[in-house]
Amino acid sequence: MAQSTATSPDGGTTFEHLWSSLEPDSTYFDLPQSSRGNNEVVGGTDSSMDVFHLEGMTTSVMAQFNLLSSTMDQMSSRAASASPYTPEHAASVPTHSPYAQPSSTFDTMSPAPVIPSNTDYPGPHHFEVTFQQSSTAKSATWTYSPLLKKLYCQIAKTCPIQIKVSTPPPPGTAIRAMPVYKKAEHVTDVVKRCPNHELGRDFNEGQSAPASHLIRVEGNNLSQYVDDPVTGRQSVVVPYEPPQVGTEFTTILYNFMCNSSCVGGMNRRPILIIITLEMRDGQVLGRRSFEGRICACPGRDRKADEDHYREQQALNESSAKNGAASKRAFKQSPPAVPALGAGVKKRRHGDEDTYYLQVRGRENFEILMKLKESLELMELVPQPLVDSYRQQQQLLQRPSHLQPPSYGPVLSPMNKVHGGMNKLPSVNQLVGQPPPHSSAATPNLGPVGPGMLNNHGHAVPANGEMSSSHSAQSMVSGSHCTPPPPYHADPSLVSFLTGLGCPNCIEYFTSQGLQSIYHLQNLTIEDLGALKIPEQYRMTIWRGLQDLKQGHDYSTAQQLLRSSNAATISIGGSGELQRQRVMEAVHFRVRHTITIPNRGGPGGGPDEWADFGFDLPDCKARKQPIKEEFTEAEIH
């Protein structure tokens, strides 16, 4: 106990020495200094015991604390020296900031955005861009379509554009023209000239404008060609000039230096020309835009585009009227419904819709109504019947092997004689006169007489050497006839009515779709009155139609047959020529060779001539020989 009391002052001294070595701003603990004497033994002993225990712990703990504190101080000092947030180091320590770089986009802002706006903005001065009245002729160098809001011009040709404002803009205002692509997939590309025009000598020599610029200003030395350093877009700027006295427009002459179809340039991509009214600081006071096309023929392209636009408008209006029908929901057919067969037509999209067509004129309306009814009836006809009809039409439309003469058609040859010879109408039946006599040994020549023998046309020779097989075959009649009406060689309606002396009535028939005499064969006089034909022509036309019906048969008239001795000259009937042009022969020239025996010799008596029907006394008295007369054409 005494030893402990004796060592107490030494322990207190050691603790005070250690305590004094600590920093005064320690935040861990604070011990009061010893101010008591040795008279408080119990308290000193308690304190010495406390110090004794703290002596062993404080030696190691405080040493570690000092080491940790010094390390933290060094780290904090290093961090503070490199931190830009400390105000005392902010001015001295250089920082790697993008704002301090001279090439930063934030340091020098672009006067134009990356994607320029093409929305019309009249602004406070009611900025407008107009064009003069232009022509759509092919020779025009430029033209403007108000319908499409599109400018068409030739390359390097002057295109005047008028600028109008309601109030004068501030001094220093300029007008900028900039081309941009119209479509969204091309709008980020810069519009430039193609390499061919940019590097060529044409339109580049002696020009102050850069070769790559598409738009140039003509006749203004104050124009400036701007290449944006950020977006790369090219534009031309001219100072705004107020309109002259007596005018309300300021005209600027622009040139477009590359075609829209140039490869490597615009390459057929549509462009917009943006005209802006700007101040010196780039503030936009007004904006107008229009589409531009640089081509070789502005008038032609404008007309084609406007026609296409009108067609699209008509289709859009038609679809808008029938919008309810076109928006029907698709319904799948139930499994029980059979699939469409091969003979059933598949309707295209829109076949069930109803469309409207405006027609001017009653006659045009009636024609279109007939077409409509025909098409509707066509849908009711079975497809096999339609195919059969088309095959028949193709057979009827095959060209004939014989070329018709210049003044009348010829009958095509027959391949078969339908119904036999007894069923074919003879020449006498065709002409409508009875034969003078009939004989099995002589052909039925009917009313063939001297008058008919003198008519013009090809002769039909009778060859005695022809066999029966040749006589049974159908021969082609080479008669070139010019028959008078109503037996007209041309089946057209015009020739028929002209032959009747009624050319003024042609329009009454053609307006109703009647183009051939075959369409008139079933008309009555009441039908002619319904067609509004004048009364003075009705009876004439009706009689002509009756003569046609009685004169020849359209379905059987085919061609003339001839034989050497007993063949009947007739026209064969065939259904294959129902719609071909049929010529009806009215006048014939027949040459028949008569062999007269030489009975006028010394041994010939007068009674030998009785069977020939000659006046024998006159022949003997005058001694006139019987001669056969031939024309020069027949001799050669």
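Just so you know, the numbers here start at 1 and follow the chain as drawn.
Just so you know, glycine gets a Cβ as well, placed from its N, Cα and C.
One mutagenesis experiment named in Swiss-Prot is T27 to A, and its note says Impaired phosphorylation.
According to Swiss-Prot, the experimentally introduced change Y99 to F is described as follows: Impaired phosphorylation of isoform beta by ABL1.
Residues or ranges marked as Zn(2+) binding site in Swiss-Prot: C194, H197, C258, C262. The Cβ of C194 (Zn(2+) binding site) has 20 neighbouring Cβ atoms from other residues within 10 Å, across all protein chains displayed.
Mean pLDDT for the domain 'SAM' (485-551) in the predicted structure: 75. Taken from Swiss-Prot, the feature domain 'SAM' applies to 485-551.
Listed in Swiss-Prot is the mutagenesis experiment Y487 to A, annotated as follows: Loss of interaction with WWOX.
Listed in Swiss-Prot is the mutagenesis experiment K627 to R, annotated as follows: Strongly diminishes sumoylation but does not affect transcriptional activity.
Look at H197 (Zn(2+) binding site): DSSP puts it in a helix. Cβ atoms within 8 Å of the centroid of the Cβ atoms of C194, H197, C258, C262 (the Zn(2+) site) belong to the same-chain residues R193, P195, N196, E198, M257, N259, G264, G265, M266, site residues excluded. Here the Cβ of C258 (Zn(2+) binding site) has 25 other Cβ atoms within 10 Å, regardless of which shown protein chain they belong to. Contacts of H197 (Zn(2+) binding site) defined by a Cβ separation under 8 A and a same-chain sequence distance of 6+ are given as I155, F203, M257, C258, C262, G265, in order along the sequence. The helix, strand and coil residue counts that DSSP assigns across the domain 'SAM' (485-551) are 41 helix, 2 strand, 24 coil.
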